[in-house]
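Per Swiss-Prot, these features apply:
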{"type": "BINDING", "residues": "Asp212, His248, His250, Asp252", "note": "Zn(2+) binding site"}
{"type": "MUTAGEN", "residues": "Phe72 to Ala", "note": "Complete loss of host cytokine gene expression"}
{"type": "MUTAGEN", "residues": "Asp212 to Ala", "note": "Complete loss of host cytokine gene expression"}
{"type": "MUTAGEN", "residues": "His248 to Ala", "note": "Complete loss of host cytokine gene expression"}
{"type": "VARIANT", "residues": "Pro114 to Ala", "note": "In strain: ATCC 23235"}
Amino acid sequence: MKKFNILIALLFFTSLVISPLNVKANENIDSVKEKELHKKSELSSTALNNMKHSYADKNPIIGENKSTGDQFLENTLLYKKFFTDLINFEDLLINFNSKEMAQHFKSKNVDVYPIRYSINCYGGEIDRTACTYGGVTPHEGNKLKERKKIPINLWINGVQKEVSLDKVQTDKKNVTVQELDAQARRYLQKDLKLYNNDTLGGKIQRGKIEFDSSDGSKVSYDLFDVKGDFPEKQLRIYSDNKTLSTEHLHIDIYLYEK
């Protein structure tokens with residue numbers, strides 16, 4: 001019994017010594033990453049306005065059980081007569097970063113959840129085609145029994161803030177990062193004015209979003225590492241059509257006002 005008590009005491013003492021060192025190491029890593037983040041001031045007003053428009057002013061495209069064998073280029077899929085509720089659009093052209101990805105979904109029943117753009121969009125009905133990058137998942141065998149709410153951990157200047165569970169939801173077992181990111185940035189723009197200029201109440205200057213799945217998969221974006229001034233280039237980050245398992249999935253967001 002005496003040996004057992006000594007062992008417990010040693011384990012307790014060891015945990016006291018080791019734990020602070022681990023925390024400090026993690027804090028050092030986070031501080032380095034924080035310094036590497038891009039600043040809002042690096043972006044033009046046009047870029048910020050278009051990011052705001054893409055994520056907050058427009059609704060994402062949502063389609064279920066769609067199929068097409070049509071293509072414009074080898075790395076695209078063309079869905080003719082896709083839209084029934086948008087007056088200005090008729091066809092949908094989805095771009096991928098490889099022809100292999102397009103072939104994988106060609107003539108398959110799929111669900112789509114991408115953010116659209118129309119400037120410099122070519123391939124379908126002239127002036128009546130919306131373009132996207134990725135946002136595609138299989139329709140068969142990928143549905144949850146009920147919609148799942150994805151928890152968000154939010155830190156602003158290192159202080160954790162409470163976020164309600166209704167901000168990001170999905171009905172898929174495997175979901176594209178784009179579907180999650182579209183909802184998360186919509187929340188950040190509407191509630192925290194993420195892409196507003198300073199004069200319009202945009203206090204956030206730098207930020208990072210991470211999507212962390214139970215299988216160890218992780219995808220992260222620098223929220224102000226924005227390519228170009230227009231959605232045609234800004235949304236290209238989704239052309240890889242990355243997906244994550246929704247089992248034990250959560251989102252971590254780090255925002256800084258300086």
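Cβ from N, Cα, C; glycine included.
On a Cα basis, His250 (Zn(2+) binding site) lies 36 Å away from Phe72 (mutagenesis position). Cβ crowding, taken as the number of other Cβ atoms within 10 Å, peaks at Pro114 among the recorded positions Phe72, Pro114, His248, Asp252. Here Pro114 (variant position) is positioned 23 angstrom away from His248 (mutagenesis position), judged by their C-alpha atoms. Remark: Asp212 (mutagenesis position) has Lys218, Leu249, His250, Ile251, Asp252 as non-local neighbours, by Cβ distance under 8 Å and separation of at least 6 in sequence. The residues near the Zn(2+) site, meaning same-chain residues not in Asp212, His248, His250, Asp252 whose C-beta sits within 8 angstroms of the mean position of the site's C-beta atoms, are Pro151, Asn153, Glu210, Phe211, Ser213, Leu249, Ile251, in sequence order. Within 10 Å of the C-beta atom of His250 (Zn(2+) binding site) sit 14 other C-beta atoms, taking all shown protein chains into account.
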